[in-house]
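Undergrad: Got a structure here, written out as structure tokens. Questions coming.
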Amino acid sequence: MISLQSDQLLEATVGQFMIEADKVAHVQVGNNLEHALLVLTKTGYTAIPVLDPSYRLHGLIGTNMIMNSIFGLERIEFEKLDQITVEEVMLTDIPRLHINDPIMKGFGMVINNGFVCVENDEQVFEGIFTRRVVLKELNKHIRSLNK
């Protein structure tokens, strides 16, 4: 069992460690699946946030969701990519964090998710809280305790 002798990290908020919205790839609800697949492929991500024009978070879209929506009985129906919108396929029941949530809440949520979307009081997308950032900060914290 690791003993964290300092409460400094544990008192932090999600907003202090998130990747800000302007650095996060996303699509809008009205975009077609072809555009979403292009963004996912170009960035190398498997899932990205879906926002409306006011930057409100509506859900996530991922490569698997897109591919499942174009599977036909005998072939992949690529021609459907420009006919189906992101909002028809996206996952809406997603974990969310508030920008002022304690970091411990975020720690628990990234156990089962590579990232969790962060929003403010008006459900406006503020960024993502990633497992990578959590592990990086935890590593830095543990190293500082061992000095």
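Placed from the backbone N, Cα and C atoms, the Cβ positions cover glycine too.
Here the original residues are kept at every noted site.
According to Swiss-Prot, the protein carries these features:
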type: DOMAIN; residues: 18-78; note: domain 'CBS'
type: BINDING; residues: LYS23, ALA25, THR46, ALA47, ARG131; note: 3',3'-c-di-AMP binding site
type: MUTAGEN; residues: ALA25 to Gly; note: Binds c-di-AMP, but interaction with RelA is weakened and not affected by c-di-AMP; when associated with M-132
type: MUTAGEN; residues: LEU38 to Phe; note: Binds c-di-AMP. Abolishes the ability to bind RelA. Is still able to bind PYC, but cannot activate it
type: MUTAGEN; residues: ARG132 to Met; note: Binds c-di-AMP, but interaction with RelA is weakened and not affected by c-di-AMP; when associated with G-25
Undergrad: Translate the DSSP assignment of ALA25 (mutagenesis position) into the three-state scheme.
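TA: In the DSSP reduction, ALA25 (mutagenesis position) maps to coil.
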Undergrad: Excluding near sequence neighbours, so keeping only residues 6 or more apart in the same chain, what lies with its CB under 8 A of ARG131 (3',3'-c-di-AMP binding site)?
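TA: In sequence order, the residues whose Cβ lies under 8 Å from that of ARG131 (3',3'-c-di-AMP binding site) (at least 6 apart) are VAL110, ASN113, GLY114, PHE115.
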Undergrad: For LEU38 (mutagenesis position), just give me the three-state DSSP call.
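TA: The residue in question, LEU38 (mutagenesis position), is helix (DSSP, three-state).
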Undergrad: Residues with Cβ closer than 8 Å to the Cβ of ALA47 (3',3'-c-di-AMP binding site), same chain and 6+ apart in sequence?
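TA: The list for ALA47 (3',3'-c-di-AMP binding site) reads LEU40, LEU60, ILE61, GLY62, THR63, GLY114, given in order along the sequence.
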Undergrad: Rounded to an integer, what is the Cα-Cα distance in Å between ARG132 (mutagenesis position) and THR46 (3',3'-c-di-AMP binding site)?
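TA: If we compare the Cα positions of ARG132 (mutagenesis position) and THR46 (3',3'-c-di-AMP binding site), the gap is 15 Å.
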Undergrad: Please state how far apart, in Å and to a whole number, the two most distant Cα atoms are among LYS23, ALA25, THR46, ALA47, ARG131, the recorded 3',3'-c-di-AMP-binding residues.
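TA: Comparing all Cα pairs, the maximum is 17 Å.
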